[in-house]
Amino acid sequence: MRLRGRGPRAAPSSSSGAGDARRLAPPGRNPFVHELRLSALQKAQVAFMTLTLFPIRLLFAAFMMLLAWPFALLASLGPPDKEPEQPLALWRKVVDFLLKAIMRTMWFAGGFHRVAVKGRQALPTEAAILTLAPHSSYFDAIPVTMTMSSIVMKAESRDIPIWGTLIRYIRPVFVSRSDQDSRRKTVEEIKRRAQSNGKWPQIMIFPEGTCTNRTCLITFKPGAFIPGVPVQPVVLRYPNKLDTITWTWQGPGALKILWLTLCQFQNQVEIEFLPVYCPSEEEKRNPALYASNVRRVMAKALGVSVTDYTFEDCQLALAEGQLRLPADTCLLEFARLVRGLGLKPENLEKDLDKYSESARMKRGEKIRLPEFAAYLEVPVSDALEDMFSLFDESGGGEIDLREYVVALSVVCRPSQTLATIQLAFKMYGSPEDGSIDEANLSCILKTALGVSELTVTDLFQAIDQEDKGRITFDDFCGFAEMYPDYAEDYLYPDQTHFDSCAQTPPAPTPNGFCIDFSPENSDFGRKNSCKKAD
């Protein structure tokens, strides 16, 4: 598979929003991966700080949290859904000031000596919702503690000792994963607060729904834009020489990020409040368009590209299995294009056998774009051409359908490595015994990993113990059971990043204040018909 599609393509945009903006090409880096490499001098600094300033900073931060707890407890007494009193009582203003001061002192002790603020924060009557991006770390809580704005959080967070009390003080909107109707209720609550004419605190929302490495802005969830009220975009920057801030699904874990950040002499953060964005009537009717146009405004301010990757792509990148996707995989782009054609991977999985049989019958015969469109039963479109180009490695205008089915199998069931390999053996295997040669194995694994270059000679020879020049699925399966780390040992023996980028997250969501609350049955996405091949 090719690592890039055909490049930038014009995308229509509402005249009321971003104007003649263009959808940029997929980013060169996987937005869900962060690789942190320290020089010898930086390692020496971390070692020195670990023995000196780090424990002091950590203990002081914990002390400040404990100091803030009684004030937050006092101010959070009473029913959480009761409208705040207007104007605020003097004692509440004092508590609010004290909590902001305590939190700012905590961040200062952690090395955030100066927080640069650009622009003006809008009044609640001007913009009830603040949309923050890019979301890259739990340190993004800094603007929350500086403004004491409400946020959207998972309901489990309120039961955490001390932290839960501090959370309740800012009157967040809670989302319960156990309540199937919770997302709809959350959107309704946000809408109610947003239309209260400033009676409620502003709500800060991270519309990306997950953490990225700040190289681009991924798709914004429409939840923050469904109320159809003006929003104020807020962009975050961390202009540090060494990026110890970024906390993505693949990369350093939460504790390591905390340790390395507190071991820096100084950490920088910039918060820029952009002008309030007032939606047009068209955007009020179409929250997805509203979200897209706000994203373009924020991307322009940041100087980064936009991409249609989503939280689901993040899950694909981190799926467990013997073949973990490398950082330069193009399967994320493939998954985006699948959705762009209106094909939902969760609905396609049951038809994979039918797809593979259709591809097997062609015996490797190449097809052109019109035939590919007929195979998928979709019209020829820009998205289809981009997908076609991913498999047209030679640029000759022809592709092998078997590669498409292998890639689709990975996207539909990313954790089931052997199921994908077995499906591939059925398509590539000889009619006599289902065996494949080294060239077939190379094609299968390159497609399954979404890379254009891969050497499989060592792996093939290790499996082919009898030196027959061909292997069966049983041979492969037996070898995989004996050597479950065969990918690292035989495919990437010299690439240390393959291990370091493959960390499994502890929970389905990256943190408590960045969850997706958009209704699952939302009609605000693409409405292409979902057709399947026979």
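Positions of Cβ are set from backbone N, Cα and C atoms, glycine also.
Quick caveat, the model's predicted, so the values are computed rather than measured.
The mutagenesis experiment HIS135 to Ala is recorded by Swiss-Prot, whose note states: Loss of activity. What Swiss-Prot says about the mutagenesis result for ASP140 to Ala is this: Loss of activity. For ILE160 to Ala, Swiss-Prot lists a mutagenesis experiment annotated as follows: No effect on activity for acetyl-CoA. Reduced activity for palmitoyl-CoA. Here the residue is the original one, while Swiss-Prot reports the published mutagenesis ILE162 to Ala with the comment Greatly reduced activity. A mutagenesis experiment is reported in Swiss-Prot for this position, TRP163 to Ala, and the note states: Greatly reduced activity. For LEU166 to Ala, Swiss-Prot lists a mutagenesis experiment annotated as follows: Greatly reduced activity. Among the mutagenesis entries in Swiss-Prot is ILE167 to Ala, noted as: Slightly reduced activity. Among the mutagenesis results in Swiss-Prot, ARG168 to Ala has the note: Reduced activity. The residue drawn here is the original one. Under mutagenesis, Swiss-Prot gives PHE174 to Ala with this note: Loss of lyso-PAFAT activity. LPCAT activity is partially reduced. As a published mutagenesis entry, VAL175 to Ala appears in Swiss-Prot alongside the note: No activity for acetyl-CoA. Activity for palmitoyl-CoA decreased. Quoted from Swiss-Prot, the note on the mutagenesis of GLU208 to Ala is: Loss of activity. For the mutagenesis of GLY209 to Ala, Swiss-Prot gives this note: Reduced activity. The structure shown keeps the original residue. Look at Swiss-Prot and you will find 379-414 tagged as domain 'EF-hand 1'. Annotation source Swiss-Prot lists Ca(2+) binding site at ASP392, SER394, GLU398, GLU403. The annotation domain 'EF-hand 2' is assigned in Swiss-Prot to 451-486.
Features as recorded by Swiss-Prot, highlighted on the structure.
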residue: ILE160; record: mutagenesis position; Cβ contacts under 8 Å, 6 or more apart: ILE167
residue: ILE162; record: mutagenesis position; Cβ contacts under 8 Å, 6 or more apart: MET65, LEU66, TRP69
residue: TRP163; record: mutagenesis position; Cβ contacts under 8 Å, 6 or more apart: MET65, SER157
residue: LEU166; record: mutagenesis position; Cβ contacts under 8 Å, 6 or more apart: MET65, ALA68, TRP69, ALA72
residue: SER394; record: Ca(2+) binding site; Cβ contacts under 8 Å, 6 or more apart: none
residue: GLU398; record: Ca(2+) binding site; Cβ contacts under 8 Å, 6 or more apart: LYS366, ILE367, ARG368, ASP392
For ARG168 (mutagenesis position), the number of other Cβ atoms found within 10 Å of its own Cβ: 18
Residue pair GLU208 (mutagenesis position), ASP140 (mutagenesis position) - Cα distance, angstrom, rounded: 13
Neighbour count (Cβ, 10 Å) for GLU403 (Ca(2+) binding site): 22
Cβ neighbour count (within 10 Å, all chains shown) around ASP140 (mutagenesis position): 24
GLU403 (Ca(2+) binding site) to PHE174 (mutagenesis position) - Cα separation in whole Å: 43
Within 10 angstroms of HIS135 (mutagenesis position), Cα basis - mutagenesis positions out of ARG168, PHE174, VAL175, GLY209: GLY209
Conformational class of VAL175 (mutagenesis position) under the three-state DSSP mapping: strand
For ASP392 (Ca(2+) binding site): DSSP state (helix, strand, coil): coil
Overall pLDDT of the domain 'EF-hand 2' (451-486), taken as the mean: 90
Neighbouring C-beta atoms (10 Å sphere around the C-beta of VAL175 (mutagenesis position)): 24
Spatial neighbour of ASP140 (mutagenesis position) that is closest, considering only the mutagenesis positions ARG168, PHE174, VAL175, GLY209 and their CA atoms: GLY209
Helix-strand-coil residue split for the domain 'EF-hand 2' (451-486), DSSP-based: 18 helix, 1 strand, 17 coil
Neighbouring C-beta atoms (10 Å sphere around the C-beta of GLU208 (mutagenesis position)): 26
Rounded inter-Cα distance in Å - ARG168 (mutagenesis position), VAL175 (mutagenesis position): 13
Nearest-integer angstrom distance between the alpha carbons (Cα) of GLY209 (mutagenesis position) and VAL175 (mutagenesis position): 13
